[in-house]
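What Swiss-Prot says about this one:
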- Y166 to F: Decrease in phosphorylation, no decrease in G-protein binding (MUTAGEN)
- Y166 to A: Abolishes agonist-induced G-protein-independent receptor internalization; when associated with A-91, A-96 and A-336 (MUTAGEN)
- H297 to A: Impairs agonist affinity and increases agonist-induced inhibition of adenylate cyclase (MUTAGEN)
- T370 to A: Abolishes basal phosphorylation; when associated with A-363. Abolishes basal and agonist-induced phosphorylation; when associated with A-363 and A-375. Accelerates agonist-induced receptor internalization (MUTAGEN)
Amino acid sequence: MDSSTGPGNTSDCSDPLAQASCSPAPGSWLNLSHVDGNQSDPCGLNRTGLGGNDSLCPQTGSPSMVTAITIMALYSIVCVVGLFGNFLVMYVIVRYTKMKTATNIYIFNLALADALATSTLPFQSVNYLMGTWPFGTILCKIVISIDYYNMFTSIFTLCTMSVDRYIAVCHPVKALDFRTPRNAKIVNVCNWILSSAIGLPVMFMATTKYRQGSIDCTLTFSHPTWYWENLLKICVFIFAFIMPVLIITVCYGLMILRLKSVRMLSGSKEKDRNLRRITRMVLVVVAVFIVCWTPIHIYVIIKALITIPETTFQTVSWHFCIALGYTNSCLNPVLYAFLDENFKRCFREFCIPTSSTIEQQNSTRVRQNTREHPSTANTVDRTNHQLENLEAETAPLP
């Protein structure tokens with residue numbers, strides 16, 4: 001027997017035993033249509049998050065224009081800033097050789113996960129405005145799985161970055177062999193494989209359901225629904241929040257003790273300054289992630305344990321938690337621009353290219369063409385050399 005924990009539940013809204021909110025929404029984790037179905041007041045505001053309709057139940061009517069405009073404006077800002085910022089981060093890391101460090105390889109992975117997450121916002125916006133999911137089952141599966149992949153890959157990558165910082169600060173000798181771009185790429189692949197442990201099952205569980213003339217994108221659970229629903233919530237809370245936060249806390253606790261006890265880490269003031277700067281940047285990124293994601297995780301667990309009455313404060317706080325989760329996907333590029341001089345310089349060169357930058361790009365293209373067409377380059381060199389000799393021979397004598 002299949003059922004959903006989100007708005008895709010086929011039960012009628014008037015049924016007091018309904019397991020989920022009656023309003024449709026895309027099946028993303030932040031929208032929680034598959035994790036956080038409202039079990040206490042199924043006809044209340046859609047608990048599925050920003051992407052769901054405020055109230056499509058018979059008692060409440062259509063969502064207000066102010067709510068719709070506010071949510072759409074927020075979605076648009078997060079989507080544009082998130083996509084542009086994260087793609088710019090990935091471009092800078094790929095484009096500039098000096099940016100291909102182990103830490104930046106992890107940042108690339110984080111930017112990729114955030115870009116994928118923000119790319120789902122247009123679908124969720126359309127779903128919100130139309131009150132139905134018009135994109136079919138395949139896109140439903142993709143959107144839901146992307147949000148799970150983003151959540152797990154992001155926190156796993158931040159965990160990895162914290163461990164990487166710990167090794168760099170507390171074990172600098174071992175760091176020389178371990179902290180390489182090649183190893184960072186391997187670790188990134190492993191993070192995506194680990195995320196597949198939840199991402200792939202969710203993709204198979206995602207489906208579309210018809211309910212009262214509309215289509216819902218939601219997850220289906222085997223009987224008993226309440227057991228599998230709560231099990232998923234608990235697994236997400238433990239493996240995507242509690243355990244990673246504990247690992248991150250231990251790593252930074254040990255780093256702080258090390259930095260306080262040792263005045264010089266590498267024997268060079270310049271290297272120490274860079275080491276502390278990068279450590280500070282990673283710490284800020286991790287802290288912002290935890291601040292943005294803690295409310296939604298706590299909210300989901302509380303609603304799984306107790307019944308929360310529908311009030312204006314509950315509605316506002318729920319939407320605030322959802323907004324924080326999505327906003328995190330567009331904050332990281334801003335943090336890099338303010339906290340890392342290399343990123344700041346590369347961003348500036350991309351947005352406002354100087355003459356030296358253009359000359360450097362042209363010389364890079366020439367070198368690439370020379371490597372790709374060595375015979376042509378040799379011919380041009382010989383021709384130029386012959387012309388120089390000819391000019392020297394035909395030049396008038398003094």
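Placement of Cβ uses the backbone N, Cα and C atoms for every residue, glycine included.
Non-local neighbourhood of H297 (mutagenesis position): V236, F237, A240, F241, each in the same chain, at least six residues away, with C-beta under 8 Å from its C-beta. In sequence order, C251, Y252, L254, M255 are the residues near Y166 (mutagenesis position), counting only same-chain partners six or more apart with C-beta under 8 A.
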